Amino acid sequence: MMKRQLHRMRQLAQTGSLGRTPETAEFLGEDLLQVEQRLEPAKRAAHNIHKRLQACLQGQSGADMDKRVKKLPLMALSTTMAESFKELDPDSSMGKALEMSCAIQNQLARILAEFEMTLERDVLQPLSRLSEEELPAILKHKKSLQKLVSDWNTLKSRLSQATKNSGSSQGLGGSPGSHSHTTMANKVETLKEEEEELKRKVEQCRDEYLADLYHFVTKEDSYANYFIRLLEIQADYHRRSLSSLDTALAELRENHGQADHSPSMTATHFPRVYGVSLATHLQELGREIALPIEACVMMLLSEGMKEEGLFRLAAGASVLKRLKQTMASDPHSLEEFCSDPHAVAGALKSYLRELPEPLMTFDLYDDWMRAASLKEPGARLQALQEVCSRLPPENLSNLRYLMKFLARLAEEQEVNKMTPSNIAIVLGPNLLWPPEKEGDQAQLDAASVSSIQVVGVVEALIQSADTLFPGDINFNVSGLFSAVTLQDTVSDRLASEELPSTAVPTPATTPAPAPAPAPAPAPALASAATKERTESEVPPRPASPKVTRSPPETAAPVEDMARRTKRPAPARPTMPPPQVSGSRSSPPAPPLPPGSGSPGTPQALPRRLVGSSLRAPTVPPPLPPTPPQPARRQSRRSPASPSPASPGPASPSPVSLSNPAQVDLGAATAEGGAPEAISGVPTPPAIPPQPRPRSLASETN
């Protein structure tokens, strides 16, 4: 028994790497040997693929249609959508879309269930039979044949040995009738019978194995059809799913499109302005000049011509975004952006840069570069004029409009610091750039050089705008914006900016109103208290130099300054001011300079009074006896000038009509009443004002 097992192990060790065995090789031809080698790989492939396909199934394997659909994730998604759209308005866009999505998910779940059931029937079950039944049966016959052949070979060896032993015993002189000879002969006969029986079994098993191999060869094509059928089932599943999705999407888009074209939605639909070609934009809106160009130019003409660094300083991103949105949605509501010229300039640059094709066109790029490379000014101007004539009509009209505006902007370069060169640097790359080409570093360097030439082209266009684009231009082409002329804007700016801060002009000669009644003593005391409070709170400053201006030119600035220096009125004092001791005396008044008493000469206003908290008194001030004179500090005990308008004896009150007139003049100018009253009163000869001693001012302060 041990010898037989050892012989069996030796036979298994002699089996080739290709699966060939010496027991079966002698019964198979070369073709059947190759078929035999494909049995084990085919069995492993069928088993592994069946296992992975089974894992791809989403439903319950082997269940009927309804149970399988309930277990699918798509059906769970459909159920969730059905529960969700019940809480929404069924007439809303979201409710309709969710309802349609719920229905299509349910349909897709049923298609998936049908796909899985077909896959199980046509692919999974045949692969399972192949890997679990058919191929294992063939391999089982192979193993049986190998065992029978091995046993047959062993039996033949024993028979051969027994026959040899029987012949050797006869050769040694044993009689044929002896017991040992009889026993050996019986053994040989028994082995021959066993060998013949085993040979018959080997031949029978061999025939069965060969039949299995031939059957496998004939069925091998059908086994390959399992995988073809898998792809067909998948294609049919995806085709049905796609058809259902296309139908649902068409219906959903149709319903959603009707909702978009409803009156409420149409009211909020605005045409695109930025990022659209110039010709398309002008055709859609029926304009001659692009809306962003005209709107930004009109706003800049209104507020931004004197803004320093215009087009160079960047604006806030949020303001710029809101301006661009308002430009497309409601161009009539752009007034709020007029106060931010940098945002308006940024919107104009953004529009020019976002054009699909530059305003000066790609086709004429090389022509612009050649014109800019000319050194002689006359030839360059002629070349630029020729290139301009070749522009499309809509590009030419918009370029002419823009260059006229930029030339107007350059006229204010003393204030806004934007020379034609500076304007060309910031706007040139937005008006012309080369077509995009994939290239090496040399082409990139050439592009940077061309940008410098573009700046030269735009600068020449700005400088020669009147020559290249002759004739006047109406910037308010569409009439959509309020026509604000540059001259009005400049005069308004000058009136508000050129405000003298060191002089009070002579009031305009207007008809004087009726003389006011004589003031009561209380106002005089109030004026004196106000003056003393002002002198005690504010330290003295040296007198400012005079600035001589004609009355018509300076009336408006003074009024504007008085308006800007208004402060809350101080509280009225309830008691008279303290009196200065009589030991103090005033020095003699210096002689007046020639021409200082003329009505047309403005008098200096102390700088400390500008921006102070002084307000006009609530009662009319006393009429001054003399025209305005240079402000001089005066002793508190200096005699007051006699006034014909004040009744009664002259009072030694510190509220005299020299310095108090200076104090009240600035305050009264804020109310607009005092200067006119002063100019209409006859001026009798007056005592010159006495300067206030420096020692007295220091003691008082």
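Using N, Cα and C of the backbone, Cβ positions are placed for all residues, glycine too.
The noted changes are left out; the structure has the residues it started with.
Sequence annotations record features per position, and here Swiss-Prot assigns domain 'BAR' to 17-262 based on sequence analysis.
Here the domain 'Rho-GAP' (276-469) returns a mean pLDDT of 87 for the predicted model. The annotation domain 'Rho-GAP' is assigned in Swiss-Prot to 276-469.
Under its mutagenesis annotations, Swiss-Prot gives Arg312 to Ala the following note: Probable loss of the GTPase activator activity. Loss of function in cell migration. In the three-state DSSP classification, Arg312 (mutagenesis position) falls within coil. Counting every protein chain shown, the Cβ of Arg312 (mutagenesis position) has 16 other Cβ atoms within 10 Å.
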